[in-house]
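Heads up: the structure comes next, in structure tokens.
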Amino acid sequence: METLLKPFPSPLLSIPTPNMYSFKHNSTFPNPTKQKDSRKFHYRNKSSTHFCSFLDLAPTSKPESLDVNISWVDTDLDRAEFDVIIIGTGPAGLRLAEQVSKYGIKVCCVDPSPLSMWPNNYGVWVDEFEKLGLEDCLDHKWPVSCVHISDHKTKYLDRPYGRVSRKKLKLKLLNSCVENRVKFYKAKVLKVKHEEFESSIVCDDGRKISGSLIVDASGYASDFIEYDKPRNHGYQVAHGILAEVDNHPFDLDKMMLMDWRDSHLGNEPYLRVKNTKEPTFLYAMPFDRNLVFLEETSLVSRPMLSYMEVKRRMVARLRHLGIKVRSVLEEEKCVITMGGPLPRIPQNVMAIGGTSGIVHPSSGYMVARSMALAPVLAEAIVESLGSTRMIRGSQLYHRVWNGLWPSDRRRVRECYCFGMETLLKLDLEGTRRLFDAFFDVDPKYWHGFLSSRLSVKELAVLSLYLFGHASNLARLDIVTKCTVPLVKLLGNLAIESL
């Protein structure tokens, strides 16, 4: 839902592997108003007059690097030592670097391209970024969101939604890191080594950098984090485009969170049958009458829904909506692992971001949560490394892992995983019934659920309300399809309470 979205070969020829995070052709997100005329001129020869021919259009935006005078690790030194080494300079990694370094902790961020623009598109609820003091990093807001449950029912959500400006957010975090004297090293990390009170990384250029704590913020595909349980994740799969179109049917003051309608598959019986069993929805951000971000999304599937299947459904949907794509500015492919077990707690490498288990198991949202939890993890790190006793080794690992995942937060996550397991059991009609009831509850509860703010008690209240106010068919779905996930949830909650 939030598109968590690195250059990728032709998506028509490639099928993603399960550990892929998300991949895009481009990283530049042009301003939807200021560059309108120049885009029309520049992309004129690449445009098309055919319905849905966006599959044949090469994205036109070019990768962009930021002009920031960051401080690099001195390569003349034989040995580089830091308190904290962060692998990756995505949103979670930079946010943690910013938060830890402001307490005087020596931080080094290692990434193959620290100044490159993030390829991801991020959508957040405006109130989430307001609470974090990051509202100035939003470049477009919609006062209302809508959910098309079916052709005959639409929900209007009075909760403003925003698109994150990747450039503004990364510049803000980088500039804070510069002020706090964070060092950067341009390389890919190949190995992580551990001694009793010190760890080190080995980079692809042979460089070794040592530190008291290594934090993996490199994303879902990382091999540095260990698990002690089978990784039975669900997968969110999506194909998205930022496109110039002749026109589109969306209201400019409304962000379309979900469109579960399937009338576009009326002449596609094969696709319709599959969509009935494993549904996908359209997510749309309209910026003006000729610029829109469109994304066909499988909310969660296991095994992973075919990426080609998602693209075929998007072709049929845009054709039905009468959307003619003139040019594709950006194209993104998203594969997010959701739910499943947490990493082994504790372990020698700390994690933040996609590999840490903080992605919302029922929705795929993560960026706002990463921004909120990085200060929490930073506090646990500073309490150990910033103390006069300088706690290191196994005690440090125990403190930081339990700082990010205390027992109450683990129990809450189990409830969200139950939500994911429920979604996996539902077909299109069951999914419609669930969201019809979900968005009718007190906004406090659905706001809190989607923003990972509810306690176990509040989640129990939400569940009882949903069951009590759902249709009889929805109740039947819960009773007949969700018994096993419910028993598993209760067992896991009991274990976490020990």
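The backbone N, Cα and C atoms fix where each Cβ goes, and this holds for glycine too.
Taken from Swiss-Prot as is:
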BINDING   84-112  NAD(+) binding site
MUTAGEN   D127 to A  Reduces catalytic activity 1.5-fold
MUTAGEN   E128 to A  Reduces catalytic activity 23-fold
MUTAGEN   D259 to A  Reduces catalytic activity 3-fold
MUTAGEN   E295 to A, K or R  Abolishes catalytic activity
MUTAGEN   E296 to A, K or R  Almost abolishes catalytic activity
MUTAGEN   E332 to A  Reduces catalytic activity 10-fold
MUTAGEN   H360 to A  Abolishes catalytic activity
MUTAGEN   H360 to R  Reduces catalytic activity 4-fold
MUTAGEN   H360 to K  Reduces catalytic activity 3-fold
Those binding-site residues, out of A92, L96, V100, C108, that come within 10 angstroms of E128 (mutagenesis position) at the Cα: none
Candidate nearest V84 (NAD(+) binding site) in space, where candidates are the mutagenesis positions D127, E296, H360 and distance is Cα-Cα: H360
Inter-residue Cα distance where the pair is C108 (NAD(+) binding site) and D127 (mutagenesis position), in Å: 31
Nearest recorded site to G104 (NAD(+) binding site) by CA-CA distance, among mutagenesis positions D259, E295, E296, E332, H360: H360
Nearest recorded site to E296 (mutagenesis position) by CA-CA distance, among binding-site residues G88, A92, V100: A92
Distance, E332 (mutagenesis position) to C108 (NAD(+) binding site) (CA atoms, angstrom): 30
Lowest local Cβ density among L96, V100, C108, which the record lists as binding-site residues, within 10 Å: C108
Spatial neighbours of D259 (mutagenesis position) that are distant in sequence (at least 6 apart) but have CB under 8 A: V147, H148, F281, L282, Y283, A284
Coarse DSSP state, helix versus strand versus coil, of P112 (NAD(+) binding site): coil
